[in-house]
Amino acid sequence: MDFTKPETVLNLQNIRDELVRMEDSIIFKFIERSHFATCPSVYEANHPGLEIPNFKGSFLDWALSNLEIAHSRIRRFESPDETPFFPDKIQKSFLPSINYPQILAPYAPEVNYNDKIKKVYIEKIIPLISKRDGDDKNNFGSVATRDIECLQSLSRRIHFGKFVAEAKFQSDIPLYTKLIKSKDVEGIMKNITNSAVEEKILERLTKKAEVYGVDPTNESGERRITPEYLVKIYKEIVIPITKEVEVEYLLRRLEE
């Protein structure tokens, strides 16, 4: 997939192939996070002992926002498939702009679900993938680092729904124009949903978790991530939020 060539990006098969590759990345990021405790203090704003000068927020927010500032300076967020968690902190790069062609509608950056992704990650995903409950102050930095990797992978996967939505819109402009004009959210949701594809995703994730989630050379080794939890995360979080992204993007598609 080449973002300088829109025809490769809006090809549904290319999009599906990219989403499959993202599965591997997300699984491995989850496995890395699974070595640590839940560490709730990392997510608590202004937690005693984790106060940060001139910053109001959690240790994770501080680490993530500062990383995004650095990444913005090297053009990360110029790429159409990257969505920042702190868009108001993004800085202009000193590198020459790549000048990607317009692939998505101009309002696409405004379709940003990262606040929701971060909230559901902390509240629902962390308890499923962590080694145990509780804090481990010696590993706060490592935990935040792994969390950022997980969040960025989830964000990219979920916001790829904008490319899915644009490709589907282009594939049947009359149908989607009618649905958008009538603000038929249910109709849009019905047309973007492919239950057979979703079922294949869950089946594939089950197999991947069975293979990746345990060390095959250690028969007594603990399973680092279970197929049940991985399927639950995709079925109840990743897929539904991706479809929310698609619907919001499509509802605005006829804007001038």
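Every residue, even glycine, has its Cβ placed from backbone N, Cα and C.
No noted substitution is present; original residues retained.
Residues or ranges marked as domain 'Chorismate mutase' by Swiss-Prot on the basis of sequence analysis: 3-255.
Looking at Swiss-Prot, the entry for mutagenesis of ARG75 to Ala says: Severely decreases tyrosine and tryptophan binding, resulting in loss of enzyme activity regulation by effectors. The DSSP secondary structure for ARG75 (mutagenesis position) is coil.
Positions annotated as L-tyrosine binding site by Swiss-Prot, on the basis of experimental evidence: ARG75, ARG76, ASN139, GLY141, SER142, THR145. When Cβ atoms from all protein chains are considered, those within 10 Å of ARG76 (mutagenesis position) total 16, not counting its own.
The note that Swiss-Prot attaches to the published mutagenesis ARG76 to Ala is: Severely decreases tyrosine and tryptophan binding, resulting in loss of enzyme activity regulation by effectors.
Over all protein chains present, the Cβ of ASN138 (L-tryptophan binding site) has 7 other Cβ atoms lying within 10 Å. Under the DSSP three-state reduction, ASN138 (L-tryptophan binding site) is assigned to helix. The L-tryptophan binding site feature in Swiss-Prot is assigned to ASN138, ASN139, GLY141, SER142.
In Swiss-Prot, a mutagenesis experiment is listed as GLY141 to Ser, annotated with the note Abolishes tyrosine and tryptophan binding, resulting in loss of enzyme activity regulation by effectors. For GLY141 (mutagenesis position), other Cβ atoms within 10 Å of its Cβ number 12.
According to Swiss-Prot, the mutagenesis experiment THR145 to Val carries this note: Decreases tyrosine binding, resulting in loss of enzyme inhibition by tyrosine. Enhances activation by phenylalanine. Annotation for THR145 (mutagenesis position): spatial neighbours ALA63, criterion Cβ-Cβ under 8 Å with sequence separation of six or more.
There are 17 other CB atoms within 10 A of the CB of THR226 (mutagenesis position), with all protein chains counted. Looking at Swiss-Prot, the entry for mutagenesis of THR226 to Asp says: Constitutively inactive. Unresponsive to tryptophan activation.
Mapped onto three states, the DSSP output places THR226 (mutagenesis position) in coil. According to Swiss-Prot, the experimentally introduced change THR226 to Ile is described as follows: Constitutively active. Unresponsive to tryptophan activation and tyrosine feedback inhibition.
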ARG76 (mutagenesis position) versus binding-site residues ASN138, ASN139, SER142 - nearest by Cα:
SER142
Looking only at C-alpha atoms, tell me how far ASN139 (L-tyrosine binding site) is from ARG75 (mutagenesis position), rounded to the nearest Å.
30
If you skip the near sequence neighbours and keep only those at least six away, which residues in the chain come within under 8 angstroms of SER142 (L-tyrosine binding site), Cβ to Cβ?
PHE36
